[in-house]
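Features as listed in Swiss-Prot:
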type	residues	note
ACT_SITE	C166	active site
VARIANT	A232 to E	In strain: cv. Osvals's 72, cv. Cluster and cv. Nugget
VARIANT	V385 to L	In strain: cv. Osvals's 72
Amino acid sequence: MASVTVEQIRKAQRAEGPATILAIGTAVPANCFNQADFPDYYFRVTKSEHMTDLKKKFQRMCEKSTIKKRYLHLTEEHLKQNPHLCEYNAPSLNTRQDMLVVEVPKLGKEAAINAIKEWGQPKSKITHLIFCTGSSIDMPGADYQCAKLLGLRPSVKRVMLYQLGCYAGGKVLRIAKDIAENNKGARVLIVCSEITACIFRGPSEKHLDCLVGQSLFGDGASSVIVGADPDASVGERPIFELVSAAQTILPNSDGAIAGHVTEAGLTFHLLRDVPGLISQNIEKSLIEAFTPIGINDWNNIFWIAHPGGPAILDEIEAKLELKKEKMKASREMLSEYGNMSCASVFFIVDEMRKQSSKEGKSTTGDGLEWGALFGFGPGLTVETVVLHSVPTNV
């Protein structure tokens, strides 16, 4: 007869406290573009300067984006060597894939190295790896390649997430929370890496959604380490606690945001009413998440909202009557990097905790105790993660 019960085994396997973010790292390519110069560059390299009306429309898109600069892996030299990437609908998937299956894990590795450095623990302590990208797809996946590049243990437990889009930053936190809280001692390395070579193409009068993508998206990678029961004796210190996580599909939103992999690469599709769909439905997610905590004033929480574009942030602010400073971290990230899809929210988390410390705020969450992290993406899918900040002076 066994000396222990299943219940005893399960109890021993589970962590005592909540999952926490223990470290954050980010990385971007070296190639930086000023947004003000991008329309001239884009129409020149795609040999589309004769499309003067469309160029004016694109210039207005770039001006309204509120983006100052973006980092892009694709250089003019890349495009000269592969001119079919500059055509609107030319077969080019193989060229894109050959580049991305190498570069996506490499950029992710750089962000992970920075997170591991901040964490200060040997990488042999990493028990799980979650890798997320919408830029490429391969077998074995980018998770395998990144684990090899980092020199992680062969026994590290890997999760590979492909083709999720802009809500994925919330999703990876939800998965990491479940892993960390149900596996005592687990240390989960999250890596989100995006390179827009998958969607770069010339302009078309028939597909203005393509121009929206060209005006908004940037390249970048972010990484966080998640674990429960931080070990203060070795210097582990939480940055945020993960309290709850939820996902929902918004009503009447089929086709609002979509991406399709074709012979011409990844095509991007967007309905005009995306900001309205999100702003009209977001309060339901907030009520479900914060009613158990006793919070119903959305100005009393800190905000980490995926910046799909300025219109989304504007309409959420207006609908919920938020003070302008609530979206400060999201707007700052959008301005400095553009929309980096799944990698974006962790740049914002990083900005939030750094600014809180710099400005002498009492907590990592802009001086507030509770906050919400939101991801918005294809579906239309919304991820909601409730965060609990920690004191900055500990």
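Here the Cβ of each residue, glycine as well, is placed from N, Cα and C on the backbone.
Original residues fill every noted site, and no substitution is shown.
Projection of Swiss-Prot feature records onto the structure.
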| residue | record | Cβ within 10 Å |
| --- | --- | --- |
| C166 | active site | 28 |
| A232 | variant position | 10 |
| V385 | variant position | 26 |
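In the three-state DSSP scheme, C166 (active site) falls into the coil class. In the three-state DSSP assignment, the secondary structure recorded for A232 (variant position) is helix. The two recorded residues, A232 (variant position) and V385 (variant position), have Cα atoms 25 Å apart.
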